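J.: According to Swiss-Prot, the record shows the following:
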BINDING   Glu133, Ser134, Gly135, Lys136, Ser137, Thr138, Asp245, Leu270, Thr276, Gly299, Asn365, Lys366, Asp368, Ala420  GTP binding site
BINDING   Ser137, Thr276  Mg(2+) binding site
DOMAIN    122-448  domain 'G-alpha'
MUTAGEN   Gly2 to Ala  Abolishes both palmitoylation and N-myristoylation
MUTAGEN   Cys4 to Ala  Abolishes palmitoylation but not N-myristoylation
MUTAGEN   Ser6 to Ala  Abolishes both palmitoylation and N-myristoylation
MUTAGEN   Gly132 to Val  Locks GPA2 in its activated GTP-bound form and abrogates the negative control by RGS2
MUTAGEN   Gly299 to Ala  Dominant negative allele unable to undergo the GTP-induced conformational change
MUTAGEN   Gln300 to Leu  Dominant active allele that abolishes intrinsic GTPase activity
Amino acid sequence: MGLCASSEKNGSTPDTQTASAGSDNVGKAKVPPKQEPQKTVRTVNTANQQEKQQQRQQQPSPHNVKDRKEQNGSINNAISPTATANTSGSQQINIDSALRDRSSNVAAQPSLSDASSGSNDKELKVLLLGAGESGKSTVLQQLKILHQNGFSEQEIKEYIPLIYQNLLEIGRNLIQARTRFNVNLEPECELTQQDLSRTMSYEMPNNYTGQFPEDIAGVISTLWALPSTQDLVNGPNASKFYLMDSTPYFMENFTRITSPNYRPTQQDILRSRQMTSGIFDTVIDMGSDIKMHIYDVGGQRSERKKWIHCFDNVTLVIFCVSLSEYDQTLMEDKNQNRFQESLVLFDNIVNSRWFARTSVVLFLNKIDLFAEKLSKVPMENYFPDYTGGSDINKAAKYILWRFVQLNRANLSIYPHVTQATDTSNIRLVFAAIKETILENTLKDSGVLQ
């Protein structure tokens, strides 16, 4: 089910601004002060839109997850979702069968051309926002797979240099982390300091699509397999240095990727990482006469000054948050907690005058990585008011609450737990988003009350 969170209007609606960094933010996200309940939560009943009614619920206490009341399952339904985490036998977030049912009902909805006069196609402007590495570009790649017949052979080939750069970046980050924490090479290790220095200084030729250099591949592969490296990336210092989220995936597939005649798979492309710079407009035909102009903009601080250029006439904002970032700091500012940065950004977006009449879809992304991390890195270390332990449902609901309670502008917020690298998950999520757009358009046109 979708969830609309609303609150009373606040006179102050700040425009989007760069989140400030401070030493007090290191490692922990700030806990909001306790306030009088003022929000209402209403559950959207898409099965019977003619009988829809608003159901109100008091804002849960911020100090104890266990004490939060979930009237009519409003928050719980938003979390039961949209994604199933592969947790290797541990807890899993349950799939909401009702969400599957509602995605199948989309075809039965009246088309937008029936609800509006003029053009047969309804063109919608959608902004894809969020901090760096929250999964925005991966979501856009999934939409290309789902609605634009995927990647051409030429496009697949063009991803080879990027994936090679990702492998090289992994090697360099491992070497830098070992140096920072004074991790010496094992006595029996065949690598030398010269090997590490050569890897650090190696420059991949531009647009290179041949075989990955064998000598550099040997260094990275050997380095990753060292017990001291594994202790470092899985130990208490893991959150203190940067390592791209897809590192385990790429190292698991390292031999295949560095072999002759390498051709990237769809999953290789989805797992690749490239910082978005600039503004990219992608047109997606969603069916039912809906065309979505999706604007993907860079999430790093240096890119956010460009956001203002695409704020006019926005129908929908999709805001991406990485669930697994709760113990991480920004790549561009090692003193700023990533989760705190996302909260500040979300606050500025939902309470901005630019989006006073805009709906917001909140993607709580990377549920798979979140499930793996939760049992290793207690959330209580970063959120003193969280008491849900390693229960993934309680943890996800807590994070959702932290975002929803910022909605002073009374916007409609539709949260989804997502795994952007899972095509079937994103297909299901966008079926639900499409239905939300249909419903809102029909209401605006007077077809629905």
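The chain as shown is numbered from 1 upward.
Just so it is clear, glycine is given a Cβ too, placed from its N, Cα and C backbone atoms.
Surface or core, plus neighbours and distances: that's what I need for these features.
T.: If you draw a 10 Å sphere around the CB of Glu133 (GTP binding site), it holds 25 other CB atoms from the protein chains shown.
According to DSSP, Ser137 (GTP binding site) is assigned to a helical segment.
For Gly132 (mutagenesis position), the number of other Cβ atoms no farther than 10 Å from its own Cβ, over all displayed protein chains, is 22.
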J.: Counting other Cβ atoms within 10 Å, pick out the least crowded of the binding-site residues Asp245, Asp368.
T.: Asp245
J.: For the binding-site residues listed here, Ser137, Asn365, which shows the highest count of neighbouring CB atoms within 10 A?
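T.: Per the Cβ count, the most surrounded site is Asn365.
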J.: Looking only at C-alpha atoms, tell me how far Asp245 (GTP binding site) is from Gly132 (mutagenesis position), rounded to the nearest Å.
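T.: Asp245 (GTP binding site) and Gly132 (mutagenesis position) have their Cα atoms 12 Å apart.
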J.: How many Å lie between the Cα of Asp368 (GTP binding site) and the Cα of Gly132 (mutagenesis position)?
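T.: Roughly 18 Å, rounded to the nearest whole number.
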J.: What three-state class does DSSP give Asn365 (GTP binding site)?
T.: strand
